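Colleague: Quick one: the structure is below, questions incoming.
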Amino acid sequence: MAPPKAASHRPAVRRKKSGTLVDSILDKYLNVRFFKYLLLEPAALPIVGLFVLLAELVINVVVIQRVPYTEIDWVAYMQECEGFLNGTTNYSLLRGDTGPLVYPAAFVYIYSALYYVTSHGTNVRLAQYIFAGIYLLQLALVLRLYSKSRKVPPYVLVLSAFTSYRIHSIYVLRLFNDPVAVLLLYAALNLFLDRRWTLGSTFFSLAVGVKMNILLFAPALLLFYLANLGLLRTILQLAVCGVIQLLLGAPFLLTHPVEYLRGSFDLGRIFEHKWTVNYRFLSRDVFENRTFHVSLLGLHLLLLLAFAKPIWTFFQSYVRLRRIEDQLQPQITQQNLQLKAQKRPKKVEKDKDKDQKKFTTEQQSFLKAFEKSLQKASGGKATPAPAQAEPERYGIHFDRCTQLALLPFFLCNLVGVACSRSLHYQFYVWYFHSLPYLAWSTPYSLGVRCLILGLIEYCWNTYPSTNFSSAALHFTHIILLAGVAKQLIQTMRINNAAKREQQEQQKKLQ
C-alpha cells in the first residue's frame with residue numbers, strides 16, 4: 001500500500017471565492033453528488049444512521065399510537081415472573097397461560113423488573129415504549145457495526161429498516177423476549193470488536209440467559225476467542241460466561257437444579273406445528289419425528305465443519321491486521337502531528353522524517369494485500385490516490401477489517417437458523433439485522449441481492465405460513481448460504497495469492 005491516503009472520503013466540491021456562510025453550506029451539501037454520497041458510500045453511514053434513528057423514533061411512536069397491540073405472550077411472561085416474585089423457585093411450577101416457563105434465569109430477572117415498572121404488567125403502553133427504546137438502542141449498535149465494516153451501502157439499510165412491518169411488530173406490538181436477547185448479543189459483538197473481552201463475554205452470557213438461540217453464535221465466538229486470545233485466555237473467558245450462568249441460576253440451582261436445567265435449557269422441546277414458518281409443507285408426524293430432528297442437527301454440524309477453515313482464516317487475518325494497526329497507528333498519529341505543526345518542513349527535516357517514519361516493506365505489502373482482498377470481496381474498485389497531492393492528514397480505516405470478524409459470526413447464525421427444527425414469527429429478529437450484510441457478502445448482482453431480501457421479508461410476513469412461503473424461505477436460505485460460500489472460496493484464493501506475493505517479495509529482499 002502506498003503511503004496512507006487522506007482520511008476524507010467525501011466528494012470534492014468546488015467552493016466559491018465569495019459569499020455568505022449559508023451559501024457555502026448550500027453549495028457544499030445541497031447537490032446531487034453529496035446526496036449520491038449519502039446513499040451509496042458506506043463511509044457516509046454514520047451520518048445517515050443519525051437520520052435513520054430519528055426516523056425510526058417517529059415510526060415507532062406512530063406504530064404504538066395507531067396500530068392495536070396484540071396480546072400473545074406478555075401476560076404469560078408476567079404470570080411466570082409473578083410466581084417467582086412470590087417465592088417459587090421450582091421451574092416446573094412457574095407457568096403462564098401459554099404453558100410452563102422455558103427461558104433461563106436472566107429472562108426472569110429482566111421481565112420481573114418490567115413487571116414492577118409496568119404496574120404488575122398492566123401498563124402495556126409503557127412496556128411498548130420501553131421496547132421501542134430497545135429497538136432504537138439495538139439499531140444503533142447494528143449501525144455501528146455496519147459503519148465500522150463499510151461494506152453495505154446506506155440506502156440498503158435505510159430500505160431494510162423502514163420497510164419491515166414484521167420487525168416493528170415483534171418489538172413494539174408483541175413484546176417478545178427475543179429482542180432483549182438480540183440487543184444483548186449486539187452489545188457483546190460491539191465490545192468484542194473493541195477488544196473489551198470480559199465485558200463482551202458478560203453481555204454474551206446475559207444474552208444466552210434470556211434465550212438460548214444466542215448459542216447459535218457460539219461456534220464462531222469460540223474460534224474468535226482462540227484466534228485473538230490463545231488457549232489460556234480463551235478458557236478464562238469461557239469461565240466468565242459459565243460463572244455468570246451459575247450466578248444467574250443460583251436461586252434455582254440451589255433449590256431445584258434438575259427442574260431448572262430441564263425447563264430452561266431443554267434442547268429437545270417439541271414445537272407446535274401450527275406456528276411453524278419454515279416447515280408448513282411437512283406433515284405433523286414428520287415435523288415432530290425425532291429422526292428428522294437428529295438429521296437437521298447433523299446437517300447443522302456438517303455445515304459448521306465445512307465453514308470452519310475459512311472462518312478460522314478470516315479470524316487469523318483479522319488478528320494480524322489488528323496487530324499491524326497497533327504498529328502503524330502511532331506512526332500515523334506522529335505524521336499528522338508533524339503536518340499540523342508545519343506546513344512546509346525543510347528538506348533536511350523531510351528526509352529525516354522519511355527515514356524515521358517510513359513503513360517497512362512488509363507492512364506496505366501486507367496492507368496492500370488487505371486492501372486488495374477487501375476491495376475484491378466487496379466488489380469495489382480501488383480509489384486512485386491524487387497525483388502529487390499533499391494530504392491534509394493521513395489515515396487508514398483499519399476498522400474495515402471488521403468485515404473479517406462480522407461475516408463468520410453472521411454466517412454461523414444463518415446456518416443455525418436455516419437448520420432450525422422450527423421457526424416462529426418472532427424468531428425473525430435472530431438474523432434480520434445481519435441479512436443485508438450477508439447478502440452483500442455474496443458475488444450476486446444487485447438485483448439478486450435485493451430479491452433475496454425481498455423474498456425473505458415476504459415469507460416472514462405471510463401469516464399463516466403456507467407451503468409456498470415455507471419452501472421459498474428454505475430456497476432463499478440455500479441461495480444465500482451458497483453465495484456466501486462462493487465468496488468465501490474466492491476470498492481464500494485471494495488471501496493465498498497475497499501470501500505468495502508477500503513471500504516472493506521477502507525472498508527478493510533477502
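Any Cβ shown, glycine's included, is placed from N, Cα and C.
Looking at Swiss-Prot, you'll find the mutagenesis His433 to Arg noted as follows: In tid4 mutant. Per Swiss-Prot, natural variant Val286 to Leu is noted as: In strain: Berkeley and bIf. One natural variant catalogued in Swiss-Prot, Ile311 to Thr, is accompanied by this note: In strain: Berkeley, bIf and Apxo. One entry in Swiss-Prot concerns the natural variant Thr333 to Ala. Its note says: In strain: Berkeley, bIf and Apxo. For the natural variant Gln338 to Glu, the note given in Swiss-Prot is In strain: Berkeley, bIf and Apxo. In Swiss-Prot, a published natural variant is listed as Lys340 to Asn, annotated In strain: Berkeley and bIf.
Describe the structural context of each listed feature in the structure shown, including burial, neighbouring residues and relevant distances.
Modeller: Note: His433 (mutagenesis position) has non-local neighbours Gln138, Leu139, Val142, Val182, Tyr186, i.e. same-chain residues 6+ apart with C-beta under 8 A of its own C-beta.
Counting only residues at least six positions away in the same chain, the Cβ atoms of Phe292 sit under 8 Å from the Cβ of Val286 (variant position).
Non-local contacts of Ile311 (variant position) by the CB criterion (under 8 A, 6+ apart in sequence, same chain) comprise Ala220, Leu223, Pro408, Leu411, Cys412.
Counting Cβ atoms from all protein chains shown, Lys340 (variant position) has 10 others lying within 10 Å of its own Cβ.
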